[in-house]
Amino acid sequence: MSAEVETSEGVDESEKKNSGALEKENQMRMADLSELLKEGTKEAHDRAENTQFVKDFLKGNIKKELFKLATTALYFTYSALEEEMERNKDHPAFAPLYFPMELHRKEALTKDMEYFFGENWEEQVQCPKAAQKYVERIHYIGQNEPELLVAHAYTRYMGDLSGGQVLKKVAQRALKLPSTGEGTQFYLFENVDNAQQFKQLYRARMNALDLNMKTKERIVEEANKAFEYNMQIFNELDQAGSTLARETLEDGFPVHDGKGDMRKCPFYAAEQDKGALEGSSCPFRTAMAVLRKPSLQFILAAGVALAAGLLAWYYM
């Protein structure tokens, strides 16, 4: 009888130890930076999922001019990020995540810029106003709080390795870009043989960083700030769209920009049948004229770049 009691007590004690070990393991896992980022940015993911701009991008509803300008916004963003990563490559809170050969995108983006704009592309482009705020934030973090740089690196590169491949196919199909990669070098990671395995390595390195819980929480907060900067770009896009709509009504635009055969335009043909041609303005030509405004071009570019960044998070 006593032996049975001892055996029972031994089993109970063993179960308690196993339960305690499991609980401790779960606590440690939830304290991992990758898990904290995943849980801590869920709300940002939810907002992104309901963005019409992202849905349209997935459907291939994007024009080549906007894609060119999106590449411009990405170029300035990654130039800032990689400049600060280079500055902090020996910092203990970032050094294990320094993978220039595998991850850096500036060189690839330079090739894309040359493809879209020509050799003198640097003379033709400027950083969008809203994107400039994000660039300034990255520089501030790199120079003053480098322990938070991981928030921006993880958000961008892990997303690019995941959803970026989907975006590449969408862009090539919608814009009829060469299958050999011209114009989409940004999405090509030549030195990463297996994206899934590399992401696992990156997360393991990130989780092994010697950071206290307070710093980890600040990193999660910084990752959410990155999303907020992107959402501000959308707000600017909406405001610019309303402003330009008013400008269109006030200023007007030349009929078909004075080019092409008006009789071949479906809009004018329909209006002529209704006897309502005089005073009408083709919406297609109006839109094209609006898109030629530099201010809108760069705002739309930032919007497209934002969509790419947000969409990439879905596939992480």
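The count begins at 1 with the first shown residue.
Glycine too: its Cβ is placed from the backbone N, Cα and C atoms.
Since we're looking at a predicted model, the values are computed, not measured.
Listed in Swiss-Prot for this protein:
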- His45, Tyr154, Lys199, Arg203: heme b binding site (BINDING)
- Cys265 to Arg: Abolished S-nitrosylation; when associated with R-282 (MUTAGEN)
- Cys282 to Arg: Abolished S-nitrosylation; when associated with R-265 (MUTAGEN)
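Projection of Swiss-Prot feature records onto the structure.
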{"residue": "His45", "record": "heme b binding site", "Cβ neighbours (10 Å)": "14"}
{"residue": "Tyr154", "record": "heme b binding site", "Cβ neighbours (10 Å)": "22"}
{"residue": "Lys199", "record": "heme b binding site", "Cβ neighbours (10 Å)": "18"}
{"residue": "Arg203", "record": "heme b binding site", "Cβ neighbours (10 Å)": "19"}
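Following the DSSP three-state reduction, the secondary structure of Tyr154 (heme b binding site) is helix. In three-state terms derived from DSSP, Lys199 (heme b binding site) belongs to a helical segment.
Across His45, Tyr154, Lys199, Arg203, which the record gives as binding heme b, the greatest C-alpha separation is 19 Å.
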